[in-house]
Amino acid sequence: MESADFYEAEPRPPMSSHLQSPPHAPSNAAFGFPRGAGPAPPPAPPAAPEPLGGICEHETSIDISAYIDPAAFNDEFLADLFQHSRQQEKAKAAAGPAGGGGDFDYPGAPAGPGGAVMSAGAHGPPPGYGCAAAGYLDGRLEPLYERVGAPALRPLVIKQEPREEDEAKQLALAGLFPYQPPPPPPPPHPHASPAHLAAPHLQFQIAHCGQTTMHLQPGHPTPPPTPVPSPHPAPAMGAAGLPGPGGSLKGLAGPHPDLRTGGGGGGGAGAGKAKKSVDKNSNEYRVRRERNNIAVRKSRDKAKQRNVETQQKVLELTSDNDRLRKRVEQLSRELDTLRGIFRQLPESSLVKAMGNCA
């Protein structure tokens with residue numbers, strides 16, 4: 001981590017494997033030391049750079065990132081190229097100190113009294129600059145290939161369109177297993193023990209795991225969904241302590257007692273098993289039977305009365321029909337008589353009768 005009391009170092013003059021550090025004391029600002037560490041002598045003019053030695057003779061560093069087309073960027077080719085060049089540079093850098101390379105002052109060296117940089121003999125060897133171009137290439141090639149944020153050399157990411165089979169699977173699974181948000185855990189009791197506090201959290205995890213879906217191949221059968229534990233209590237038991245027949249659905253419906261038979265157990269074919277046994281000699285059973293008999297008698301009397309009333313209406317309507325039929329026959333006979341009378345009269349009398357009417 002960088003400290004707030006340090007300053008950026010000035011650009012380093014070119015160095016070679018045969019060039020020793022200048023005899024003058026470096027300035028504090030040039031090597032990033034805090035102010036006030038010692039008197040800052042005026043900077044001496046840098047020594048004239050000597051031509052590079054034989055080791056670094058053919059090494060150059062050219063930034064070609066601006067000339068590379070991102071569309072034509074080949075990851076494998078550049079990876080092999082950079083790795084091969086880096087191996088060569090590291091081998092040359094390792095052979096550099098053996099060939100007579102000296103120690104150079106660097107910003108990370110410890111400062112002695114007066115702000116001067118101490119030699120490498122007292123505090124271990126500094127990082128070897130076997131040759132300037134080798135270190136420079138190592139520093140340039142790493143970010144050139146490894147950095148991803150560079151806009152010019154960003155690796156190409158080929159977008160793959162989703163296949164129709166995957167979309168069909170996802171739609172089918174989404175229809176079979178609709179997502180349901182897990183119920184929130186109930187608030188813990190203020191005086192509950194740790195065991196009581198862990199139970200709601202466990203139920204919440206089970207409920208959350210019950211909502212997960214499985215992606216299977218089309219040929220495999222679809223498993224049933226994981227049952228989610230219900231926060232409601234178990235379905236009510238029958239009158240005799242047995243669960244009602246028909247499963248949990250009938251148990252949740254809640255059986256209604258029959259007023260006629262007086263049963264209070266579950267419904268269906270096994271209603272008699274869940275019915276409470278009643279003593280036939282008790283007064284309660286006798287009163288219930290008497291009420292049932294009275295209700296049956298009333299219903300039978302009402303049915304008989306409705307039948308009698310219906311028969312009376314039928315008789316009345318039949319008599320009215322006969323009477324109307326006789327009336328129709330009488331009117332038909334009178335019509336025939338009047339027609340015979342008009343046929344017997346002459347036409348002159350008919351004309352006179354029509355004139356008088358006019």
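Note that Cβ sites are derived from N, Cα and C of the backbone, with glycine treated the same way.
Per Swiss-Prot, the features are:
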MUTAGEN   LYS159 to Ala or Arg  Not sumoylated. No effect of sumoylation on cell cycle inhibition
DOMAIN    282-345  domain 'bZIP'
MUTAGEN   TYR285 to Ala  Decreased transcription factor activity. Strongly decreased transcription factor activity; when associated with R-293
MUTAGEN   VAL287 to Ala  No effect on repression of E2F1:TFDP1-mediated transcription, no effect on cell cycle inhibition or adipogenesis; when associated with A-290
MUTAGEN   ARG289 to Ala  Loss of DNA-binding and transcription factor activity
MUTAGEN   GLU290 to Ala  No effect on repression of E2F1:TFDP1-mediated transcription, no effect on cell cycle inhibition or adipogenesis; when associated with A-287
MUTAGEN   ASN293 to Arg  Decreased transcription factor activity. Strongly decreased transcription factor activity; when associated with A-285
MUTAGEN   VAL296 to Ala  No effect on DNA-binding and transcription factor activity, but modified sequence specificity
MUTAGEN   SER299 to Asp  Isoform 4: Stimulates nucleolar retention of isoform 4. No effect on interaction with NPM1, TAF1A and UBTF
MUTAGEN   ASP301 to Ala  No effect neither on interaction with TFDP1 or TFDP2 nor on transactivation activity or repression of E2F1:TFDP1-mediated transcription, no effect on cell cycle inhibition or adipogenesis; when associated with A-304
MUTAGEN   LYS304 to Ala  No effect neither on interaction with TFDP1 or TFDP2 nor on transactivation activity or repression of E2F1:TFDP1-mediated transcription, no effect on cell cycle inhibition or adipogenesis; when associated with A-301
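Using a 10 Å Cα-Cα cut-off around LYS304 (mutagenesis position), the mutagenesis positions TYR285, VAL287, ARG289, GLU290, ASN293, VAL296 reduce to an empty set. Within the same chain, residues at least six positions away from TYR285 (mutagenesis position) with a Cβ under 8 Å of its Cβ are VAL278, ASP279. Cα-Cα distance from ASN293 (mutagenesis position) to VAL287 (mutagenesis position): 10 Å (rounded to the nearest whole number). For SER299 (mutagenesis position), the number of other Cβ atoms no farther than 10 Å from its own Cβ, over all displayed protein chains, is 10. The number of other CB atoms found within 10 A of the CB of GLU290 (mutagenesis position), across every protein chain shown, is 10. The helix, strand and coil residue counts that DSSP assigns across the domain 'bZIP' (282-345) are 62 helix, 0 strand, 2 coil.
For the pair SER299 (mutagenesis position) and ARG289 (mutagenesis position), the Cα-Cα distance reads 15 Å. For ARG289 (mutagenesis position), the Cβ neighbour count at a 10 Å cut-off comes to 12, with all displayed protein chains included. Straight-line distance linking the Cα atoms of GLU290 (mutagenesis position) and VAL296 (mutagenesis position), rounded to a whole number, equals 10 Å. The distance from the Cα of VAL296 (mutagenesis position) to the Cα of ARG289 (mutagenesis position) comes to 10 Å. Comparing ASP301 (mutagenesis position) with ARG289 (mutagenesis position), their Cα atoms are 18 Å apart once rounded.
For the domain 'bZIP' (282-345), the model's pLDDT averages out at 94.
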